[in-house]
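Notes to accompany the following structure.
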Amino acid sequence: MMISCKKLFVFRQLPAVRRCLAAAAFSTPRATSYRILSSAGSGSTRADAPQVRRLHTTRDLLAKDYYATLGVAKNANGKDIKKAYYQLAKKYHPDTNKEDPDAGRKFQEVSEAYEVLSDEQKRREYDTYGQTAENIGRQGGGFPGGGAGGFGPEGFSQSWQFRSSIDPEELFRKIFGEGNFRTNSFDDFADSKFGFGQAQEMVMDLTFAQAARGVNKDVNVNVVDQCPKCAGTKCEPGTKPGRCQYCNGTGFETVSTGPFVMRSTCRYCQGTRQHIKYPCSECEGKGRTVQRRKVTVPVPAGIENGQTVRMQVGSKELFVTFRVERSDYFRREGADVHTDAAISLAQAVLGGTVRVQGVYEDQWINVEPGTSSHHKIMLRGKGLKRVNAHGHGDHYVHVKITVPSAKKLDKKRLALIEAYAELEEDTPGQIHGIANRKDGSKQATAGASEEPGAGAAAKASAAAAGSGASKPGPGAEESEGKDQWTDNKKTKAKEGGGSGSGQGDGGGGGFISKIKSMFN
């Protein structure tokens, strides 16, 4: 059956035939040979090898299922397609997924799928032929499977693939605005020997005193500032920028996407309306560079470990996190501080005053008579300054009684302690070196007199003899032994036998006088 070329061209325009040809073109990859015969008037074929052209068809377009790329159904409306694109674009955007090396490729595929499916005409052509008319024309004319439109004059193979006419980044900005994503954080300044960008956060070490009282500390940080060479003009010194020829100085360009016409920022001058013929070599025509600056960081009084403050550095913000060193003296609980104060045994019994170190100045505290160990004294308003509120915290002083060691006491003090131990009442348990007598009294077991009740007197007499002091006579000791002393709870008469009745009155009188005589 012979069909002329003109009739064949008309025959190919029928929709049913076009669909069949398109289906045949996207069938299993194959290599088809075409034998070019001699003209009808020659009557015979050439004797040499026949001319053969091979056309390779592939499944590239079938592999790129744009509906599957966006994860939508084939009957999805424009709203669902846009929603799916927005979610996938955020997921695979290079600025938000820097760890995935394939993020850029996936973002490109998502953008391609959205550009086709969001346009009604391109979507209709894609549903019919598997590609758009724009790409068909880019491949050499003709629809898929139609004549020699799929291969060149010299005989070659080619695959059909989508070629976007709009940059994916530009498409994203057009749809969702300029402020959602910053595609390149270094677009408006150039890097330098100091780094690739401005410092956004840093950690500062502080002592406890610096954190408590506040301080101004100088640190060196990277900042983005005006280029020192071109003074922000972006041009080499001695030159000036000219008007952008691509947007005619308007700063905007018109982009046609099928039936829609969109006006966007000029991609050549980035909306500046100017064209820089001789850009500055220092800042690469960007007007700003990364520079090292000394910045004073005001540390607020009462700052805590791990807290972060925000401060303005140039045109950007710097977040400073403080790392406060632990103090060996102060213990912090929010705005309150706790310290320990050591007092002597005599101060604990008789009372007194002691000087303690404060947060801002030293403080004198009063120790009441009979203060026990670990007693807590509060100094109201003497703590740390509150950072997020008015006023100061409190300073709590924990009292600790310093007990002298028996090995470090001299004979006088040891004798006094042992004498007090013999007179002490309501002792929980037993004291080493002090024996309890049957009548309830106590007696020193080491170096004590054989007579009952003479332990304290013997201790005192030995200490007095060692220091050269005079020793009271026996008569005075006997008269002192006959004295009586009164307790708050009970009154007990002490009777001594001979020179060994040296208990005496514990609150005053003979025994106290005898003890004092050791130091006269």
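Yeah, the Cβs are placed from backbone N, Cα and C, and that goes for glycine too.
Nope, none of those substitutions made it into this model, it's the original residues.
For the natural variant THR28 to Ala, Swiss-Prot gives this note: In strain: Apxo. The structure shown keeps the original residue.
Here the domain 'J' (65-130) has, by DSSP, the following mix of helix, strand and coil residues: 45 helix, 0 strand, 21 coil. Per Swiss-Prot, domain 'J' is recorded for 65-130, and the stated evidence type is sequence analysis.
A simple way to gauge crowding: the CB of ASN222 (variant position) has 23 other CB atoms within 10 angstroms, across all the protein chains here. Record note (Swiss-Prot) on the natural variant ASN222 to Ile: In strain: Apxo.
The secondary structure of CYS283 (Zn(2+) 1 binding site), as reduced to three states from DSSP, is coil rather than helix or strand. Within 10 Å of the Cβ of CYS283 (Zn(2+) 1 binding site) there are 23 other Cβ atoms, across all protein chains. Among the features that Swiss-Prot reports, Zn(2+) 1 binding site is placed at CYS227, CYS230, CYS280, CYS283.
Annotation comment: Swiss-Prot describes CYS244, CYS247, CYS266, CYS269 as Zn(2+) 2 binding site. Around the Cβ of CYS269 (Zn(2+) 2 binding site), the same chain contributes CYS244, TYR246, CYS247, GLY251, HIS275, each under 8 angstroms and 6 or more positions distant in sequence.
The note that Swiss-Prot attaches to the natural variant LYS286 to Arg is: In strain: Oregon-2 and Oregon-R. The number of other CB atoms found within 10 A of the CB of LYS286 (variant position), across every protein chain shown, is 20.
Around ALA415 (variant position), taking its Cβ as the centre, 24 other Cβ atoms fall within 10 Å, counting all chains. A natural variant is reported in Swiss-Prot for this position, ALA415 to Asp, and the note states: In strain: Apxo.
For the naturally occurring variant GLU478 to Lys, Swiss-Prot gives the following note: In strain: bIf and Berkeley.
Swiss-Prot documents LYS489 to Glu as a naturally occurring variant and attaches the note In strain: bIf and Berkeley.
Residues belonging to the domain 'J' (65-130) score a mean pLDDT of 84 in the model.
Closest by Cα distance to ASN222 (variant position), from the binding-site residues CYS230, CYS266, CYS280, CYS283, is CYS283. Neighbour count (other Cβ atoms within 10 Å of the Cβ, all protein chains): 21 for CYS244 (Zn(2+) 2 binding site). Cα of ALA415 (variant position) to Cα of CYS227 (Zn(2+) 1 binding site): a span of 84 Å. Within 10 Å of its Cβ, the residue among the binding-site residues CYS247, CYS280 with the fewest other Cβ atoms is CYS247. If you take the Cα of LYS286 (variant position) and the Cα of CYS280 (Zn(2+) 1 binding site), they are about 8 angstrom apart, rounded to a whole number. All protein chains considered, the CB of CYS230 (Zn(2+) 1 binding site) has 23 other CB atoms within 10 Å.
Of all the Cβ atoms in the protein chains shown, 22 others lie within 10 Å of the Cβ of CYS227 (Zn(2+) 1 binding site).
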